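Asker: Quick one: the structure is below, questions incoming.
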Amino acid sequence: MKTATAPLPPLRSVKVLDQLRERIRYLHYSLRTEQAYVHWVRAFIRFHGVRHPATLGSSEVEAFLSWLANERKVSVSTHRQALAALLFFYGKVLCTDLPWLQEIGRPRPSRRLPVVLTPDEVVRILGFLEGEHRLFAQLLYGTGMRISEGLQLRVKDLDFDHGTIIVREGKGSKDRALMLPESLAPSLREQLSRARAWWLKDQAEGRSGVALPDALERKYPRAGHSWPWFWVFAQHTHSTDPRSGVVRRHHMYDQTFQRAFKRAVEQAGITKPATPHTLRHSFATALLRSGYDIRTVQDLLGHSDVSTTMIYTHVLKVGGAGVRSPLDALPPLTSER
């Protein structure tokens, strides 16, 4: 990602939403971020009667955000995402350098303890997953990586000799090394064999290579056809790249895994609101419970601020951290009334 101080090139697009997409792609933001920002800027423009946003200012932004909070009843995280989209649009697309951009109120996120699964609950969920979905869930729990990071793993990111997995350009565009669970090595090798069959099939059919990071694709346009850059968890069918329009093989869809995981949680009789991201929370809590220091866990999770990691220490204190309830000190009741 480009630094905030780097000069931005002139925009070629004419329509404001196309300008927004152009700037997002230039700065290497993810497709999901692009879709979210376009959604919120479009909603903002429609909210104000399709007026050009260059004619709108602080009061109009505040009115839109108030409507989201008071009428739409959106969550704090959704509210903050909408604000981030507008700040990006005014700052990076319209290049508006006005004080009100930074003075707009930001709602404080609620501090909720993350949902954490016990080892027994993880085993029960895994028992209702099959094939690639089970392996992927094991990988998330065994490494603590985010679901997007796991889906974007390339063949070259797995180092069986050194027992490491490289997560490239994770959140914040930072690379980090994770442990490759020994118990998963055989299954991951089998997964690579299945992936190679898909790769060979694409090669034989003359298919387009897999998508690459923008700068790399421009510099090495044929790299996407090479085996090291192929997906570890490749989709079994081809689809159209929403940005380039090229028909190619994508990685496994996150929605497909999300649905499979949700079914497994229900079938396992887990009443906690568990999602795939819960496996990451459970990984962090398990390491802290095993005695690993907070800085080690921070590095493995890829947190830029240790305060983000500290939330898991609060999870360990649930139940009073060994404090005995005064109710348990009362003598037993002789009879019920």
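The backbone N, Cα and C atoms fix where each Cβ goes, glycine too.
According to Swiss-Prot, the protein has these features:
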ACT_SITE  ARG146  active site
ACT_SITE  LYS171  active site
ACT_SITE  HIS277  active site
DOMAIN    112-328  domain 'Tyr recombinase'
VARIANT   ARG32 to Pro  In plasmid pLMO150
VARIANT   ALA82 to Pro  In plasmid pLMO20
VARIANT   ALA84 to Pro  In plasmid pLMO20
VARIANT   GLU205 to Gln  In plasmid RGN238
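Mind mapping these onto the model and telling me what they sit next to?
Answerer: Of all Cβ atoms in the protein chains displayed, 19 besides its own lie within 10 Å of the Cβ of ARG146 (active site).
The Cβ of HIS277 (active site) has 15 other Cβ atoms within 10 Å, all protein chains considered.
Under the three-state DSSP scheme, ARG32 (variant position) falls in the helix class. Here the Cβ of ARG32 (variant position) has 10 other Cβ atoms within 10 Å, regardless of which shown protein chain they belong to.
Counting only same-chain residues six or more apart in sequence, the Cβ atoms lying under 8 angstroms from the Cβ of ALA82 (variant position) belong to TRP40, ALA43, PHE44, PHE64, LEU65, LEU68, VAL74.
In this structure, ALA84 (variant position) is part of a helix by DSSP.
Counting only residues at least six positions away in the same chain, no Cβ atom sits under 8 Å from the Cβ of GLU205 (variant position). Under the DSSP three-state reduction, GLU205 (variant position) is assigned to coil, being neither helix nor strand.
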Asker: ALA84 (variant position) to ARG32 (variant position): how many Å between their Cα atoms?
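Answerer: Pair distance, Cα basis, whole Å: 14 Å.
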Asker: Can you give me the Cα-Cα distance between ARG146 (active site) and HIS277 (active site) in Å, rounded to a whole number?
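Answerer: About 7 Å separate the Cα atoms of these two residues.
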Asker: Do me a favour and check the Cα-Cα span between ARG32 (variant position) and HIS277 (active site); whole Å is fine.
Answerer: 17
Asker: How many other Cβ atoms are found within 10 Å of the Cβ atom of ALA84 (variant position), counting all protein chains shown?
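Answerer: Here the count is 15.
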